[in-house]
Structures are given as structure tokens and as C-alpha cells.
Amino acid sequence: MDRAALRAAAMGEKKEGGGGGAAADGGAGAAVSRALQQCGQLQKLIDISIGSLRGLRTKCSVSNDLTQQEIRTLEAKLVKYICKQQQSKLSVTPSDRTAELNSYPRFSDWLYIFNVRPEVVQEIPQELTLDALLEMDEAKAKEMLRRWGASTEECSRLQQALTCLRKVTGLGGEHKMDSGWSSTDARDSSLGPPMDMLSSLGRAGASTQGPRSISVSALPASDSPVPGLSEGLSDSCIPLHTSGRLTPRALHSFITPPTTPQLRRHAKLKPPRTPPPPSRKVFQLLPSFPTLTRSKSHESQLGNRIDDVTPMKFELPHGSPQLVRRDIGLSVTHRFSTKSWLSQVCNVCQKSMIFGVKCKHCRLKCHNKCTKEAPACRITFLPLARLRRTESVPSDINNPVDRAAEPHFGTLPKALTKKEHPPAMNLDSSSNPSSTTSSTPSSPAPFLTSSNPSSATTPPNPSPGQRDSRFSFPDISACSQAAPLSSTADSTRLDDQPKTDVLGVHEAEAEEPEAGKSEAEDDEEDEVDDLPSSRRPWRGPISRKASQTSVYLQEWDIPFEQVELGEPIGQGRWGRVHRGRWHGEVAIRLLEMDGHNQDHLKLFKKEVMNYRQTRHENVVLFMGACMNPPHLAIITSFCKGRTLHSFVRDPKTSLDINKTRQIAQEIIKGMGYLHAKGIVHKDLKSKNVFYDNGKVVITDFGLFGISGVVREERRENQLKLSHDWLCYLAPEIVREMIPGRDEDQLPFSKAADVYAFGTVWYELQARDWPFKHQPAEALIWQIGSGEGVRRVLASVSLGKEVGEILSACWAFDLQERPSFSLLMDMLERLPKLNRRLSHPGHFWKSADINSSKVMPRFERFGLGTLESGNPKM
């Protein structure tokens, strides 16, 4: 397409290089004319390339490997052209430059290359030039970009590009050794060219002595005849064996001498192989090697060639592990799987979603329709190892899991011997003594053999294709740009596995930090798809065992045939509750949902995982679950006693300040434990709290999340609301309720649980709900606006300390509501009722309670009179 323009640019460059002295004699006019001619020719190439790039970004699917390769090729060319324009302009003194020459390079072209949004470009003043932005300091430039509406990612991307351009152009077009810049925050290909592509520009044309930084970007090997535009970029690229995947085999080529000597590079024997020079950043402890001369023959074949070079044998310093680069990214195809969430935002369109897809490689979450617009997938090397304590689970007495030993693949380079293994860190004292030993964070081999793979509390042995859930690795913010995958290169690499230990990165899944989600939850969500009985023990040439999460699920699975179902004892929005027997008396919660719907089944298994990790005296004991469709059920211990709802409304029961305090403290202990585990109850109310002989047990936590998929017969234009449910809902939830929206889409949070506890606290004092005999429409307005709560607080007389707790829990702003730990401290400040049973007033008070059915009076404590029929409430 632009071959003729490239030849013209090459001829102009040769004239510039050959007639330097004549140009100097000709004066400034000749230099200006030559610079204008060069910039004009380059601008034509830029316009042609930008037109092609615009078509690729708008008309083609960016998730396609071929499209990604073409986009990177054009972006690489455009960056080279713009930097060449800047260097041509800088070759002329500022006083001799004309207005036409100063207009190069165009700022709009630079912004388009890095994929700045059009609305941001429109806000940028027309008079602003690239030179003016280069002269600004980092803070000022970032502030201006933000003022024009640029996002944080766009600001960071442009700042890195400008920093590199400053280093190149600040030398007046003369390239020096220290002008190179290696990116530490690489970006996605859809957001602009890789930053490492720019780093090679600062090293173009430099002397060939000493080691250089290595760019890991997959720059295309072009057959361009312009030596000045291609040499500087090509000689610093890492051969990624066509696929762009950086493997240990590719790492060996960093330190491998050329198979073809420099004197024979023009001989017609066979295409030469051109390994790059060693990198200071990848191997900081390696001895310096002389820089290898770049071969110019067969340049067009280097990008599509797999070089089988023989690694050079050398000795590393004793005990020095290889340092893996943190900015290495691998370009792969998305591996989407269907997912369901309680509340999630699409990473592409930024809209809320319940059902969608998630990439198992880069953990991208989006709608199914947004996959065409999703950015390219990346797998990152995980640089640091962090230990995580293994949760203890009971042995599976119903479904024993066969955990056979599994072969392990080495991940250490051959140069590292057994004596040079890094020292292992000690595990937590609470961990299983047979747990897998971890290596130091800088070690490239964090996977070692477990001493007891058959233990019930020990997760499966890790392999290169599987993550051990006890190890968590902090991710970097983004992944480096790399060349697209090639199926041929993948198969070739796997065929060569006996020769070179290759890490199967296509099976490894990199983790990304997600706001508000622990790594354990992320693992559960990613591996909750299938039970281990339906998973294959071998997947591809590299083995991969069932995940630890799926093993946990099978250990808690109870065959429905073993459960004896009794009479129904309750009905919830998600199904019926039956009394039953399974090694004793249990409560069986049958879920009325389509078990053959994979999305619903995954959501159910996720709730099982939430139940599995709970162990507290004030939380119902989880015993297992029936997970074989169509029989889906959660089995818990049977709660004796009465619900708190019926207990406080029974006029025969006596509730003094000590008893209400004790009940509230028990509820706070259980809720505080759930919140510490990262579990939001979502349906805390007096009907879900059982009270028996002074003991409080909280039930049905988390089940509210699946109520939206259970009650599918609802009408789209109607809201079915119960009075007892509205009284426990926080204002921010009531304001989000619209017809057709499922309950699991509402913004439930820990603060919403605190609000619900406020209503329970009110019931303990007043023995009724705060709003009575009002239609649902009136309750929605009173709760959503906060007016009804203010009226209740102003009209009721419950005492200072009780009112403070109530007003704190019912705060309109969720940020002002206290945590359950603070609520416990507030309860401790309540006055205590210390009166002996032999006090004369005790018998009179008891008779008064039984006769008039009113609560005792505590005027001496300032608590006022509480009656069950108070008309003010």
C-alpha cells in the first residue's frame, strides 16, 4: 500500500546521510527544505496508515488475532514516522524553522495513535501542539489532560509516551545509550501502541557496545527499505517464536550467540538467526556479553520463523535465581465461560449485569453481546508469591475424592541446579504440615511437590497449568503488549517439550485485583462451574486436576437419597423448609429453581460456598447440600425454639432491658462474624432469627441472592412487596426498586444489614414494626425519602441510649451507619437493671405485666413507658 512512499522516504534519508557536509555548506535554507521534504513525505505515510488503522478499529473485530496483529503493525509504523518527523524538525535550529515545519508532527495524529477518545480530543484547544506538551512538566500535563476529560488510564498512557518522546527528542536527534526507556506499565493493544515499542526509538542508531534494555513488544518485521526507520526498532526486539509468547525457551535465546557469524551474513547458505543482546532488566546477575551484530538479510522472514538456537552453557552465581520481568504479557484468545453474579458491572460497556461471560485467562467480565468490543486478552507473569492460609474442611464421608499423584513440569531454567534453589518460606502455624512448600517471591519456581497429596485438608498438587489456591499473586495494573498467538508455534513448542521445560501458560490463569472481592471468592467464582465428578482429570498435553473449590463442593455434597424428608415447617421466597433427618434432626431448605439451567446452578453452588466457610455459635450450622439436579437443597442444623418475630410479639413473655441487650448482642456477634467473612446477609429480619433459652441463631443468610432466579413467574410491570420486608430495607435499596428488577440486583451492602438490625432493635423495644397499617406505596415513599424514619424517631420515647442506637442504625447516609463492632460498644453503654428478686416491687411488677399486658416501666433509667399499642407508632 505505501511501498512507493517508503522507497521515496528511503531515498530522501540516503541523501540526508550522504550529503551532510554539503547541506551544512548550503546554509539553513537547504536544511529547512530537506526537513520539510522529509516531514511531508512522512506525513503522507502517516495519513495512509491512520486511514487503515481507523478501518481496523471500527470495521473489524478487535478480538481477532489477525486484526490485532495488523493494528500493532500500523501503530508501530505510525510511532516511528512521528518520531522521525520530530527528529527531522529538531535537525533545524529553532530560529530557522518555518511555520509549516513547526506544524509537524501533528498533535491530533499522536492522540489518535494512542486511542484517545474523540470527546477528549474535542476539548483540547486547537493551538496546543505536541512541542508545547513536551515542554510541560508531568504534573501540569496530567492536570491539563484530566481537565479535558481524559481518564486516568489515558493520562498514564500519554504520560509514558511523552516521557519516551522527550528522551528521544531531547538529544537533538542524536541517540545515546542512556536514552532508552523500558515500559513498566504496558497497555492493551486496543488502547494504543505498546510503550515498549517507543523504548526502542531511543536506542535506534546507538553504538553496539554494552548491554541494552530489551523491549518485549511484538513489533512486526517489515520489509521496509527505509533503514533508518526499521533498524533502530528491529535490533532490540525479542524473538517470540512467531506466537509472541515468551517462554523459558525464548528466555534462553536472550543469551545465545548467533549461529551465523557476522562475516558470513551475506553468504547464501541459509537464513541467519538473529537473537537479541542480553537484558539488564531480565538477567541482572549475568556477565556482560559483547553485543551481537544484527543481520540484514532475510529481514522479512524473521517475523514468521521459528529459530531453534542452541543455548550457550554458562554458570550462574551461586544461589542467584532468575528475576522474571513483571511487564511481560502474552497475547492470547479470550477463553470465555458463562457466569452469573449478584451484582457486577460490565468491563466493556460499564453497565450492570447478572448473566454474562468471563475470560478464564484475563478475568474480563462483560455481556455476551460486548465480546466483540472487548479488549485483547492478556496473560501476565505473576511476579510475587504471597501465602494464603488453607481453610480446614471436614473429611468427605459420603463422596471420597480420589486424589492421585500428578506429574510436575519443571519451571526452572536448566542453568539452575538443585543446590541453587531459593530457600522456602515457612507456612503459617495453622496450616497443614503437609502443605506445599513455597519459594521466595523472586523465585521462578513456586511449585514444588506436596508431601501428602491424599490428605483431605491438602489441596491438589499444583502444576504449571493450575493455580494452587493457597498461593495468591498480586497482579500488575496492566499487561505488556506482545505478538499474537500462532497455533503452529503452540504445537511446535509443546512438541519440543522433552528438550526444553516449557511452562504451559495457556492453561495458567492470571488473577486481577477486583474491588471488594477477596482472592478466595475469585477462585470460587472461577472454578464453581462443575463438580469434580464431571471434570476430566487430563486436559490437553499438560495435566490439570480438579480445582480446590470443586473438591470442597464434592466434600459437602449429600446424596438426596440419604436424606429423610419430613413435614414442611416454613415457606420462603426461595422455597420451602422441611424438617428432616440426616444423621440426626436437620432443616432441609428445598430450592424451587431450574437445576438444569447452568447459570442458576452456578449461583446455587456459590451460595453453598458461602455457607461452607461459616462456623459460629450464633450462625446456623451448615451440614451440606444436595447438588444433583433436580433435587437442590441446603441442609442445616434444626433450630429449636421460636423465631424472634413471634417471641417479641407474645404478650406472655417478659422483655426487660437486660434481656433485650443480651438478644441484640448475640445478633451483633453473628452478623459481625458474617461480615468478617465477607458475607452480606441481605435478608436480616426477626423471622430469620431464632431464640431458644437465651441463645440466638441467625439463618437464611445469602439465600436472598438466588430469590431472583427462583421466582420467575413474576410480572414485569408489578412489584410484589410484603409489609414485613419493606420495614427492613435501607433507603438506598428502596429507591432502586422498579418493576421487573430482580431482588438480587438491588444494592445490598453491609450498611444495609446494619439498617435492618435497627428495625430488629426497634422490635425488641416496641414489640412491633415501626410502620403499621400503611400501604406499600406509602412505606416506599417514607423509607426512601427518610421522612418516615425521622417521624418515628421524633415521636417514640425509648430513652437516650436506645434512641442513639436506633438513629445510628437508621442513618439515611449509609456511610454514617456504624459497624457491628461499634454497635457492640454502644450496647455496653446501656444502663443495666440490677434488682434482686426479693425486692418488693418485683412481685407487683410481675402481676402488673400479666394483668395489663404492658411492659415494665423504667422511669428511673429514663427509658419511658413502652406499650404494645402505642398510637404514636
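Quick reminder: no glycine exception, Cβ is built from N, Cα and C everywhere.
Listed features, source Swiss-Prot:
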- H334, C359, C362, C377: Zn(2+) 1 binding site (BINDING)
- C346, C349, H367, C370: Zn(2+) 2 binding site (BINDING)
- I569, G570, Q571, G572, R573, W574, G575, R576, V577, K685, D700: ATP binding site (BINDING)
- 563-833: domain 'Protein kinase' (DOMAIN)
- V393 to A: Reduces phosphorylation of S-392 by MARK3 (MUTAGEN)
- P394 to A: No effect on phosphorylation of S-392 by MARK3 (MUTAGEN)
- V401 to A: Decrease in MARK3 binding; when associated with A-397. No effect on interaction with MARK3 (MUTAGEN)
- R403 to A: No effect on interaction with MARK3 (MUTAGEN)
- G580 to E: Partial decrease in MAP2K1 and MAP2K2 binding. No effect on the interaction with YWHAE (MUTAGEN)
- A587 to F: Loss of ATP binding and reduces MAPK1 and MAPK3 phosphorylation levels. Loss of kinase activity towards MAP2K1 in vitro. Abnormal constitutive interaction with CRAF. No effect on the interaction with BRAF and MAP2K1 (MUTAGEN)
- R615 to H: Severe decrease in MAP2K1 and MAP2K2 binding. No effect on the interaction with YWHAE (MUTAGEN)
- D700 to V: Decrease in MEK binding (MUTAGEN)
- C809 to Y: Associates almost exclusively with the membrane. Loss of MAP2K2 and MAP2K2 binding and recruitment to the membrane. Loss of MAP kinase-mediated inhibition of ELK1 phosphorylation. No effect on the interaction with YWHAE (MUTAGEN)
- S838 to A: Abolishes one phosphorylation site. Decreases phosphorylation by PKA (MUTAGEN)
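In the structure as shown, the Cβ atom of C359 (Zn(2+) 1 binding site) sits within 10 Å of 22 other Cβ atoms. Cβ neighbour density within 10 Å is lowest for C349 among the recorded positions C346, C349, C362, A587. Burial estimate for the recorded positions (C370, C377, I569, C809): highest at C377, by number of other CB atoms within 10 Å.
Highlighted in sequence order, V332, T333, R335, F336, K360, H361, R363, L364, A374, A376, R378 have their Cβ within 8 Å of the centre of the Cβ atoms of H334, C359, C362, C377, the residues recorded for Zn(2+) 1, and are not part of that set. Of all the Cβ atoms in the protein chains shown, 20 others lie within 10 Å of the Cβ of G580 (mutagenesis position). Comparing the recorded positions H334, H367, R615 on other C-beta atoms within 10 angstroms of each C-beta gives the minimum for R615. All protein chains shown were included, and the count of other CB atoms within 10 Å of the CB of Q571 (ATP binding site) stands at 9. Separating the Cα atoms of C377 (Zn(2+) 1 binding site) and C370 (Zn(2+) 2 binding site) is a whole-number distance of 14 Å. Within 8 Å of the Cβ centroid of the Zn(2+) 2 site, not counting the listed residues C346, C349, H367, C370, the chain contributes N347, V348, Q350, K351, M353, G356, C366, K369, E373. Cβ contacts within 10 Å of D700 (mutagenesis position), excluding its own Cβ and spanning all protein chains shown: 23.
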